[in-house]
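Engineer: As listed in Swiss-Prot for this protein:
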DOMAIN    160-424  domain 'PPM-type phosphatase'
MUTAGEN   D202 to A  Loss of catalytic activity
BINDING   D202, G203  Mg(2+) 1 binding site
BINDING   D202, D370, D415  Mg(2+) 2 binding site
MUTAGEN   R336 to K or A  Loss of catalytic activity. Prevents male development. No effect on the interaction with fem-3
MUTAGEN   D370 to A  Loss of catalytic activity
MUTAGEN   D415 to A  Severe loss of catalytic activity
Amino acid sequence: MEKVNEERDAVFEDHIGDRRRSVRSLLEEAFADEMEKTSYDVEVADTPQPHIPIRFRHPPIAGPVHDVFGDAIHDIFQKMMKRGQAVDFCHWVSHLIATEIDEKFSEVAFRDVQYNPDIYVTDSTTEAKKLFNDKIWPAIDKILQQNAETCPILSEKWSGIHVSGDQLKGQRHKQEDRFLAYPNGQYMDRGEDPISVLAVFDGHGGHECSQYAAGHLWETWLEVRKSRDPSDSLEDQLRKSLELLDERMTVRSVKECWKGGSTAVCCAIDMDQKLMALAWLGDSPGYVMSNIEFRQLTRGHSPSDEREARRVEEAGGQLFVIGGELRVNGVLNLTRALGDVPGRPMISNEPETCQVPIESSDYLVLLACDGISDVFNERDLYQLVEAFANDYPVEDYAELSRFICTKAIEAGSADNVSVVIGFLRPPQDVWKLMKHESDDEDSDVTDEE
């Protein structure tokens, strides 16, 4: 038995880069309360239960069968993030847990149900949502208790670019932002796709559309990647995946009467080809940081932009100044978005895209919501990265997004705030660049290939 335990521990170890924590230790840390309860809590018969007030909630509308698995993965991801774990680990383990529940506890293989625009089946999906929620800890317990011969080799997953991602509710009553930060395709389906995918979705009129986008972009991305034409550029693939995502979201919005929508800023990174593509709708910005500055790669889709204003009016819309800012038909201060079905065609669902080479002087990509860009310009962002690198060790690189979000709230941002960062060079290079050292030492770093 001792030998089996040693082998099992070895399987869970991780030695790649500076990600020195084992996956086993991360799981045990995240679920410490459940493990403690399992080890010594014993239910005593006839023990009176404390009074718990019951809040009435309207029963949820049943979603379609083809969305159950993606919805479950995002729900688990959100729960893992609340337990304080790094975003890349949360992505990987949310897929692992959802797959374990789907295979071991569910009578229906929801992972295998494909999207079909002509079929909208909702049978048993409410029960399925409850199943995926209730079986998170049992699934983790099974994963931890598997013997060495059958447990997944988790160390294979620690690959791809380094990422950081976080969000804060700020002064808003509800959190309508969502995000994702996949270091590569291995975090989605255990495949070998090397492309990294990052995104921020800023919801409005409810969280439904932003949550749907974060839960299902990985599905449409993989579908496009698997069926891509050799002539399709990275930019084409990202655009197609967003268009397919919006198609699916539109069906769900109509069926469930969603009235809101979401901005989107997405980035696909191919480190092998030294290329990155961005696709966006709305005013959530995307930046790249070089050795000397941040520069914005996206253009905000708002009524104040002359081209966007002209398109809205040509589509039959009107622009009104409400509360000191232009709004489409007096309602929305955006001209493009995912969802917002009642506002079409004035509110366009067509993403804008670009593809740029990754230069040797580029260090990281940063995606954010307007809660960040409303209070920080490009120079501010550079100084925040510099301040973090000088105050914290490089091992804390995953906390950079939380640091920027916190500083945005302190600077007076009244919105939800979200930041996702993809490192185009190892975090150690960013720290060397930003450390307050001599000019000679700094110039040596910036000249590195």
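Our numbering is plain: 1 for the first residue shown, then up by one each step along the chain.
Keep in mind that glycine also has a Cβ here, set from the backbone N, Cα and C atoms.
Could you place these features in context, so I can see how deep they sit and what lies close by?
Structural biologist: Taking the domain 'PPM-type phosphatase' (160-424) as a whole, pLDDT averages 95 in the prediction.
For D202 (mutagenesis position), the same-chain residues 6+ apart in sequence whose C-beta sits under 8 angstroms from its C-beta are E176, D177, S210, S262, T263, G282, D283, S284, C369, D370, G371, N416, S418.
Within 10 Å of the C-beta of R336 (mutagenesis position) there are 24 other C-beta atoms, taking all protein chains into account. A strand conformation is recorded for R336 (mutagenesis position) in the three-state DSSP classification.
Annotation note: D370 (mutagenesis position) sits in a helical segment as assigned by DSSP.
Look at D415 (mutagenesis position): DSSP puts it in coil. Non-local neighbourhood of D415 (mutagenesis position): G170, Q171, R172, C369, D370, G371, D374, each in the same chain, at least six residues away, with C-beta under 8 Å from its C-beta.
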Engineer: So if I draw a 10 Å sphere around the Cβ of G203 (Mg(2+) 1 binding site), how many other Cβ atoms end up inside it?
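Structural biologist: That number is 27.
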Engineer: Could you state the whole-number distance in Å separating the C-alpha atoms of G203 (Mg(2+) 1 binding site) and R336 (mutagenesis position)?
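Structural biologist: With the alpha carbons as reference points, the distance is 12 Å.
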Engineer: Quick one: which residues besides D202, D370, D415 have a Cβ within 8 Å of the Mg(2+) 2 site's Cβ centroid, in sequence order?
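Structural biologist: My list of surrounding residues reads D177, T263, D283, S284, C369, G371, I372, S373, D374, N416, V417, S418.
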